[in-house]
Amino acid sequence: MSVRVARVAWVRGLGASYRRGASSFPVPPPGAQGVAELLRDATGAEEEAPWAATERRMPGQCSVLLFPGQGSQVVGMGRGLLNYPRVRELYAAARRVLGYDLLELSLHGPQETLDRTVHCQPAIFVASLAAVEKLHHLQPSVIENCVAAAGFSVGEFAALVFAGAMEFAEGLYAVKIRAEAMQEASEAVPSGMLSVLGQPQSKFNFACLEAREHCKSLGIENPVCEVSNYLFPDCRVISGHQEALRFLQKNSSKFHFRRTRMLPVSGAFHTRLMEPAVEPLTQALKAVDIKKPLVSVYSNVHAHRYRHPGHIHKLLAQQLVSPVKWEQTMHAIYERKKGRGFPQTFEVGPGRQLGAILKSCNMQAWKSYSAVDVLQTLEHVDLDPQEPPR
């Protein structure tokens, strides 16, 4: 992906939206220097193979952006971003799309309100793209030299906006519908998600089968218990009916699980219990003008790059009921010949969970990882990758 393509991706996906006027974004103040102005001449670029840029530049000159998902939200996120160009305009646009003050909720909470699926997904989406604005302001070469992006669950929408596949307001609208539909589906069935740290001999699929049989013995029809996230070797998230997850916790030693922990989410995301949410999201995506990404974006569903707009339409809806193949995505992005260096990796958005996962998937790639702080007001990119995930 050439530098010019990466530039036009960002201007098309976000910066260009500022020039559309009141329909989506306020017109920027006179003299404001933002992504749109900087990249105004970045048009007409020819597309190349996704990693062609790395053939012409040292790997360390290239960058990869990772966008976090639900669970990374924390009261105060966005505080460290408000002094950067365009960020307040992003939150103003979000208020019009959502119908409530997302910035106020992100900054002041309360946490239990922010944690609701209907609120945290839009909050993470906007904070992540605001973090990109901060990164662009401090290190514009990172945006110019980006060769790939990936997002965890709802983070995939932010990655696609960054890559120019959809406009900010349209992407946020899709996230809003997605979050509302997932919240409603979650409330229909007592369900949840269980983080499981296993061992090489752990029997994840057998454990899920046993848990489903246990639920059937209790009279639960069509019980759900399945792997919903592949995080890193021997670590999975299993989702399903609450009774199934309690069974797994009680019998963790039988399945060689080292540690289990219930996640603070409202339902069994990325399982068939989310099927009621598929149609609302599918209809919402029909209203979104999706374009081919100009920076390679990897799908959660199969850990391969998106190829065309129809691909995106289909897989974003399918993602709701499919496991997130994040471990496989990390291998797809960072696998390379022995002796070849790694790109810089930036986690853009709240938390450092994706950095911790990258460390467990690929230690060498993690050595070039940084997190863009969304909490502090200090004007720097936080380069400490060792803080544990929240």
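Cβ atoms here come from the backbone N, Cα and C positions, even for glycine.
Here is what Swiss-Prot says about this protein:
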- Ser153: active site (ACT_SITE)
- Arg178 to Ala, Gly or Gln: Strongly decreased affinity for malonyl-CoA (MUTAGEN)
- His270: active site (ACT_SITE)
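With every protein chain in view, the residue among the recorded positions Arg178, His270 whose Cβ has the most Cβ partners within 10 Å turns out to be Arg178. Taking the Cα atom of each, Arg178 (mutagenesis position) and Ser153 (active site) are about 11 angstrom apart.
Sequence-distant neighbours of Ser153 (active site) (same chain, 6+ apart, CB under 8 A from its CB) are Gly69, Gln70, Phe269, His270, Asn300, Gln319, Val324.
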